[in-house]
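Here the structure comes first, spelled out in structure tokens, and everything after it is commentary.
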Amino acid sequence: VNWKKVLGKIIKVAK
């Protein structure tokens with residue numbers, strides 16, 4: 001799992 005990509009997706013959804 002690419003955590004950097006996952007975190008980026010979560011941040012995009014959160015914003």
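Placement of Cβ uses the backbone N, Cα and C atoms for every residue, glycine included.
Nope, none of those substitutions made it into this model, it's the original residues.
Copied over from Swiss-Prot:
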type: MUTAGEN; residues: Gly8 to Pro; note: Reduced antimicrobial activity
type: MUTAGEN; residues: Gly8 to Ala; note: Slightly increased activity against all bacteria except P.aeruginosa
type: MUTAGEN; residues: Gly8 to Lys; note: Slightly increased activity against B.subtilis and E.coli, reduced activity against S.aureus and P.aeruginosa
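Secondary structure from DSSP puts Gly8 (mutagenesis position) in a helix. Neighbour density for Gly8 (mutagenesis position): within 10 A of its CB lie 11 other CB atoms from the protein chains shown.
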